[in-house]
Amino acid sequence: MSDTKSEIEGFIAIPTTSGEQQQQQPQQQQNEQQVVGTKDIKAPDQVGKKQRPRLIQEKSTQETNPLILEHATLEWVPQHMDKLLNQYQECRKMPAAEWLHLLTYLVALECGFVEEETFAQKRHLIQPVPSFSSFHAQNVRILSEQPARYEVCFNDTVYIMRLRTLLDKHAPEETSLVAALQCRLMAVSLGDQLMITLSPAPPSKEPGYSVSLSIGRYVLNIQAKNKPIYHRFRKLDELSYQLKQHLFQPMRSQQLMQMEMKLQPSLLGLPDELYFEIFRYLDKSQLNVVARVNRHLHFYSKEVERKRLKGGRS
């Protein structure tokens, strides 16, 4: 009986012990889960410190120097602008008109023009430029490594530079045609205005182009200490537009037309029969606008008007 009683007591005691263990196991699991959960928790300031350098690095890679003058800022300027102006670090007391003349030469480089002597020295390094384009980044960087060569006359009021237009490798090299690629850039300082004229080289009878610029609008009279030279310049996007629109692009188009090179893709590169098909949709006032573009379009616009008058009379 005693043995049976002890077995019964042991049998009754067993569930009691297992129940306590079952209650302890969930508590241990919860504690383990809590311990495991606390291992991955990070302070917010630590996460931010690891991310900030990455954001700064990504931002710095996106900020690069612009390609052309019109996109220049006080912090970032084109590489060719920096190269050319660094050669004039000791000439900070130059007149503001002369600085504006140098900016004009930078725009000329972007439009496919170069100073003649520089062209002769760097000709073997210059890449061909097609007739329907003008900007070549590699050419501009190479040519900007040389100083701008120009004459200064009449007490620092007149600046004269001889330019040459860049073309592709298939351009003819006859003397008469090469002369058509030469032009003269002259800037005259008149008070606060700089009169800039781009004329074909003699004996050409083709017209020239000119524009008047306000010196103080684009170049400040004061140079800040410990600041780059280009901090004096303002509204370079407007300056670039004025020079390209009124000087360099019209002159380049005129030179290419004189050499009978098609400015494709453009209206000047179409077959002759297509001009009449296009111009017949224009009224008289629109034809007059087209006729003032150049002699080529003037001829076709007048032919369309003549055919209209002839058809109306018949």
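From the backbone N, Cα and C atoms, a Cβ is placed for every residue, glycine too.
Don't expect the noted substitutions in this model, because it carries the original residues.
The annotation domain 'F-box' is assigned in Swiss-Prot to 264-309. As a summary of secondary structure, the domain 'F-box' (264-309) carries 34 helix, 0 strand, 12 coil according to DSSP.
As a published mutagenesis entry, Val188 to Glu appears in Swiss-Prot alongside the note: Reduces interaction with PI31. For the recorded site, Val188 (mutagenesis position), the DSSP three-state label reads strand. Non-local neighbourhood of Val188 (mutagenesis position): Thr157, Val158, Leu194, Met195, Ile196, Thr197, each in the same chain, at least six residues away, with C-beta under 8 Å from its C-beta.
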Integer average pLDDT (0 to 100) for the domain 'F-box' (264-309): 83
